[in-house]
Amino acid sequence: MYNGSCCRIEGDTISQVMPPLLIVAFVLGALGNGVALCGFCFHMKTWKPSTVYLFNLAVADFLLMICLPFRTDYYLRRRHWAFGDIPCRVGLFTLAMNRAGSIVFLTVVAADRYFKVVHPHHAVNTISTRVAAGIVCTLWALVILGTVYLLLENHLCVQETAVSCESFIMESANGWHDIMFQLEFFMPLGIILFCSFKIVWSLRRRQQLARQARMKKATRFIMVVAIVFITCYLPSVSARLYFLWTVPSSACDPSVHGALHITLSFTYMNSMLDPLVYYFSSPSFPKFYNKLKICSLKPKQPGHSKTQRPEEMPISNLGRRSCISVANSFQSQSDGQWDPHIVEWH
């Protein structure tokens, strides 16, 4: 621990605003990504490179969600960290690693769609699932190398009434952490915007009556990727850039401090919104979700014999039996139907 001049702003509203935001992000993000992971693990028989990228995006988002209860507890205690030095380092590292991983794989998904739409005959489109898995492992290694410094530094700051655990220093620039924070936004932003523009432009040039529906689906998908990315990451990057531009006059400024904390919560909401990417990635994903919803809404009435004939069974039992048959039919069709590509390019 160190006793540096950490910012401690009394009477601020951060501790009141952050817990509800993080709780909402945790509940919706864990639910959405949990359902997505179940779909990948139990209803996906044929894996393709794009499937591998989307699966790792869901893994990064789900792991980030696991960290949010600890940050919620931190804010509920008025920014007092009660778990010690090592858990603080591990928590901040896990948050940064999975946030960066989510950005990387969201960018890879956009780039993968770019090659399939704009350059359908490029060699990138013929790589095997094993090669895609190797690419994923390399990307995870780079992400870990870029964030491992958070494990090597002490982030606790002891004050009179609390012990803070923050990855950002609000008194001055933060060196490598600020560099990584900016790079992991602006580089992917350039790639995603480029891919979005080229996909939309290419599809509009090739627009034909028979392809209009596919064009709309592909355009909608890439626009969802771009909107989710910009909405979740631009506010926090802008807040940090404003601080760096105005420091030292903005050091420990309550409004600047509060803006950074609140906009950082938007980056966690990226993991809550990424299920929209899965939803628009394939027509089979909405079908999977709807079938789960239908089966969960069917009432259960125990106590009926298993040997009942269909004409003697209550409607609710017939509904349950139909749900089981629907689920089995979905699983048997998943080989060919749950393709994570929106469009089939010939």
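Positions of Cβ are set from backbone N, Cα and C atoms, glycine also.
In this structure the noted substitutions are not present, so the sites keep their original residues.
One entry in Swiss-Prot concerns the mutagenesis experiment Arg99 to Ala. Its note says: Diminishes the response to L-lactate. Quoted from Swiss-Prot, the note attached to the mutagenesis of Tyr233 to Ala states: Diminishes the response to L-lactate. Among the mutagenesis results in Swiss-Prot, Arg240 to Ala has the note: Diminishes the response to L-lactate. The residue drawn here is the original one.
Around Tyr233 (mutagenesis position), the C-beta neighbours below 8 angstroms that are at least 6 residues distant in the chain are Ile103, Phe185, Leu189, Phe266, Thr267, Asn270. On the backbone, the CA of Arg99 (mutagenesis position) and the CA of Arg240 (mutagenesis position) stand 16 Å apart. Packing around Arg99 (mutagenesis position) is summarised by its Cβ count: 25 other Cβ atoms lie within 10 angstroms of its Cβ, all protein chains included. Cβ environment of Arg240 (mutagenesis position): Phe168, Asp178, Phe181, Gln182, Leu260 lie under 8 Å away, each six or more residues apart in the same chain.
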